[in-house]
Amino acid sequence: MEQNIISTIRDECIRHRSKYLTIAQLTAIAEAKINEFIITGKAKDQDLSSLLDKCIDILSIYKKNSKDIKNIISCKNKGAMISSNSVMIIQLNYVYYKVIHIIVTTNIPHLSEFAKIKLHKSTSDEGNGNNNNNEFQLMNIYNTLLETLLKDENIAKIKSFIKSSIKQTKLNHEQEECNLMRTGSYITSNQLNSLISSSANSASSQMEILLIDIRSRLEFNKSHIDTKNIICLEPISFKMSYSDHDLEKKSLITSPNSEIKMFQSRNLFKFIILYTDANEYNVKQQSVLLDILVNHSFEKPISDDFTKIFILESGFPGWLKSNYGRQVSSSFPSNNNIKDDSVYINGNTSGLSLQHLPKMSPSIRHSMDDSMKEMLVAPTPLNHLQQQQQQQSDNDHVLKRSSSFKKLFSNYTSPNPKNSNSNLYSISSLSISSSPSPLPLHSPDPVKGNSLPINYPETPHLWKNSETDFMTNQREQLNHNSFAHIAPINTKAITSPSRTATPKLQRFPQTISMNLNMNSNGHSSATSTIQPSCLSLSNNDSLDHTDVTPTSSHNYDLDFAVGLENLGNSCYMNCIIQCILGTHELTQIFLDDSYAKHININSKLGSKGILAKYFARLVHMMYKEQVDGSKKISISPIKFKLACGSVNSLFKTASQQDCQEFCQFLLDGLHEDLNQCGSNPPLKELSQEAEARREKLSLRIASSIEWERFLTTDFSVIVDLFQGQYASRLKCKVCSHTSTTYQPFTVLSIPIPKKNSRNNITIEDCFREFTKCENLEVDEQWLCPHCEKRQPSTKQLTITRLPRNLIVHLKRFDNLLNKNNDFVIYPFLLDLTPFWANDFDGVFPPGVNDDELPIRGQIPPFKYELYGVACHFGTLYGGHYTAYVKKGLKKGWLYFDDTKYKPVKNKADAINSNAYVLFYHRVYGV
C-alpha cells in the first residue's frame, strides 16, 4: 500500500508541477485509496473487525513515521533545507492519517454491523456470553482508535508544514518574478501580496519592502494597504523640480517621525512600491515621484541593482477589488455593505474585527510594531498640524478592521500557557500550527488610525487647490521650531510585569445608578464640601501632553502604597483607586505612559483623553511620593476628581456615591479614551434569519462570534484586562422557542441569595443565584415571536467569557435601597469553571471551520486569586468605604482608609462581612 500511495503522490506532483500537494489533493488521494483497497475489495474486508485491523496496521506506520517528522519540522524551523524524501514522508503520513480518519468517522459508522453493536450496547442490560464480549472488544478498539485520532498532536504539525510550504513556494515564485523586473515596472496585486508576505517572514538583514501611498492624508487615514512599512506622501507636497532631499525636508514636514525615518532609509529597502488612486492629478504625481526617486536622488542614490521601484497596477482601487482588498488599515471601503450578521448566514467574516489580543497588556512590549494589532504608536508633533484638520472634517473616521478568520487565525497562537497549540472549538485540533509564527501585529502609526494626544497647536487652514504652487511654498515656509514646545512621544514601550502569563479578555453591562448620600465621622461628611474655587480646572491645568513622554524601560515597584485625602465624601473614589492600582498590568502602562500612544480623541463616547490623562497624573503622583517619601504620606486626588466631574456631573459634587458605580465609570471612561475602534459605526441588529441561526449554535460558539462583533466597536487595554461576557436567554415554556442576547461586562454584579439559617452564604451561592433559571412573573412574561403572544417563560444568565481580571460586585442594596449585611464568604482562590458555558456541540455557522475561531483565553479551568476588596460600612444614609489590597509577597495585604494605611497582621481580615466589591486575577497551575 505504501509504494502505491508514494507512486500516486509523485504522479500528482508531476501533474501539478509542484513539490508539494495541497491538503485537498492529498485528501483526494486518501479517499481514492480507501475505495481501491477497501470498498472494492472482498466482502470480508468490509466487516468491522477487518476495517479495524487495517486501521491499526496503518496507525502503527503513521506513528513510526511521526518520529522522523518531528525532526524534519524542527530542522525546517531552524532554516535548514528539506529533502524530497522528507517531503514525501510528511505527505505520506498525512494520507495515512486521512485514510484512518475517513474509515473511522465515515465508513465504519455506516456498517450495519456497527449499528447493531451500538443498538445492543444501548438496549442490553445483561451480558450474553462470548458474542457480547466480542462486540464489547470491537467497540473498545473503535473508541481507542477514535480517541487516538482526536488527541493526535502530529497531524496539526503536518498540516501546518504542508500549508506553509505551499505558501512559501508560491511566494518564492512571485518574488523571483519581481527580481527579474526593472525599476518602473508595474506589479500586480498578487505580486505585491507575495512581497508583503515574504517580507513579514524574511530572516534577511535587508529591509524588504516600503510602500508609498500617494494620496491625501485624509484618504490614507480612512483606508490604506495594511503593511508594516508604509508612508503617506501627499500629491500636493512635491513638484517636478524636487530632489530626494526636498521630499525629506519639505514634503514630509508634517509626517510622523516613524514615516520620516522609513523614508530616510529608502535606499536600504529591496523594493519600493508606489500606489495611488484613479485621480488624474494623483496619477500624474505618481510619475513625478518615480522620476524624482530614480533620477534626482542625490542625497541617497537608489541603485536598480539593490533597490527596485515598482508601481502597483490599477493602484489602490485595484487592490481593493483583488482577493487582498480587505487587507487594509482602517475599515474596509465596502464595510457599509457588509451586514454584521452575515457570519451566521453564509460564513462571511469580513465584517468582524478579529483583532489578535496580546498575551500581555497592549502597548507594553518592546516594539509597538509587534504588540497589539490595532494599537497605535504615538504621533510626533509635526503630524498634528494636518491630522487635526482632517479629524475635524472627518468625524466618521474609522479605525481599521482586519480580514477574515482564514487569514488572521491560520497562525493563531492560543494564549493558554499549558497548551499553546490547542483550539477549544476544534474537535481534533487538526488545523492548528504546531509552532505558529506570531501574527503580523501591526501597530499603525497615527496616520493609520485615529489615536492622538490631546491639545494640538492651532491648525492653519490648508488650501484645497492642490495644483497651485502656493501650497508647496507654504509647506516650505513651515518652521519646525514653531512646534518645538510639543514633546514627541517615544514610540518604544516596555514589557509589563504580570502576575502570570495569562490570556486576555473582555467588557461590561450598565448598572443602575445609586446615589449613596452617606456621611461618616472623620471619614466622609455630607456637609463637608469642596470650595467652589476648586471646582474648575485652571488654565495651568489645560490638557496638553507635553509631559506625557513614555518612559524608557524602568523597573517599577508596582506594589507602592500611598494614602489618598478625603475630599468630602470621596472615600468611594479612594477605595476603588487603591483596588484598581492592585492590577499590575494597568498600573504599569500608566506609569510608563505607554497609554498615551493609544488615546483616541475621535472615540465617540470618550473624553478626548481627559480621564486617562488625569488618572495617569494621579498614578505618577502616588508613585513619586511613595518612592521619594521617607514616611507614610498621602496625596490629594483633587485634580483627578475634578476631571471625573468634568466627564460625569455625578462625581462633580461633594456628595457620597456608590463605589461600584465609580469603578464602572472609571473603567468605562478609560476604555472609551483608549478605544481604538471608538469611532466605528455601531453594530447593526441581527436579522431574524441570522438570529434564528445563532440560536441553533452552542453558547460557546455563538458567544465567540458575538465577541468578535463586539470588538469591531470596542477594542482597548481595558477590554483586554477586565471585560467579560454573559448570555441572557429567554425561553418560551409552551413552544420552547429561545432568544439569546450577549452582554459584555466590566463589573459583574451578582445577587446575594436569601440566607439559610443552617448554612452560611458563599460567593459560589451568589453565582448559582446569578445563573439559575428564573420563571418570569405574569407581568414579565415574554412576547414569544413564535407563538406571537405573551407566554409563560423563563430567563437564565450564563457566563460565556471570563476575563483576566474579574471584578465582582455583591448586590447588597435591593430595589427599595435596603442593605443586605449578610456575611458572604469568598475565598482567596476562587474556581469559576463550573459557571462557565461549556456546551460546545461541534456545530459551526456555514462556511466557518473548526480552526478559525479565536479562543481569546477561554480555556478552562478558570481560577482566580483575590487581590482587592472594597468594603462598605453603615447604611445607605450614613457610611464609609475602605479597601484591602494585596501588595505582593514582601508587603502582603494592606488596609487603606483614605489617608491612612497599615499592614494587615492576619490576611484573613480581608475576608469580612463588609465586602462590597471584590477584585480577582486569573491564575494558572494552582
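Every residue number used here counts from 1 along the chain in the order it is shown.
Using the three backbone atoms N, Cα and C, a Cβ is placed for every residue, glycine included.
At each noted position, the model has the original residue.
Some features that Swiss-Prot has for this protein:
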type: DOMAIN; residues: 205-328; note: domain 'Rhodanese'
type: DOMAIN; residues: 562-923; note: domain 'USP'
type: MUTAGEN; residues: CYS571 to Ser or Ala; note: Impairs deubiquitination activity and protein sorting into the MVB pathway
type: ACT_SITE; residues: CYS571; note: active site, nucleophile
type: MUTAGEN; residues: TYR826 to Ala; note: Impairs deubiquitination activity and binding to BRO1; when associated with A-827 and A-829
type: MUTAGEN; residues: PRO827 to Ala; note: Impairs deubiquitination activity and binding to BRO1; when associated with A-826 and A-829
type: MUTAGEN; residues: LEU829 to Ala; note: Impairs deubiquitination activity and binding to BRO1; when associated with A-826 and A-827
type: ACT_SITE; residues: HIS880; note: active site, proton acceptor
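Between the CA atoms of CYS571 (mutagenesis position) and HIS880 (active site, proton acceptor) there is a gap of 7 Å, rounded to the nearest whole number.
Break the domain 'Rhodanese' (205-328) down by DSSP state and the numbers are 51 helix, 25 strand, 48 coil. Here the CA atom of PRO827 (mutagenesis position) lies 24 Å from the CA atom of HIS880 (active site, proton acceptor).
In this structure, of the mutagenesis positions CYS571, LEU829, the smallest number of CB atoms within 10 A of the CB marks LEU829.
The Cβ of PRO827 (mutagenesis position) has ILE763, LEU866, ILE911 as same-chain neighbours under 8 Å, each 6 or more residues away in sequence. Listed in sequence order, THR762, ILE763, VAL808, LEU866, ILE911, ALA915, LEU918 are the same-chain residues at least 6 apart in sequence whose CB falls under 8 Å from the CB of TYR826 (mutagenesis position).
Under the DSSP three-state reduction, TYR826 (mutagenesis position) is assigned to coil, being neither helix nor strand. Mean pLDDT for the domain 'Rhodanese' (205-328) in this predicted model: 88. Here the Cβ of the residue listed as 'active site, proton acceptor' has 24 other Cβ atoms within 10 Å, regardless of which shown protein chain they belong to. DSSP assigns CYS571 (mutagenesis position) to a helical segment in the three-state reduction.
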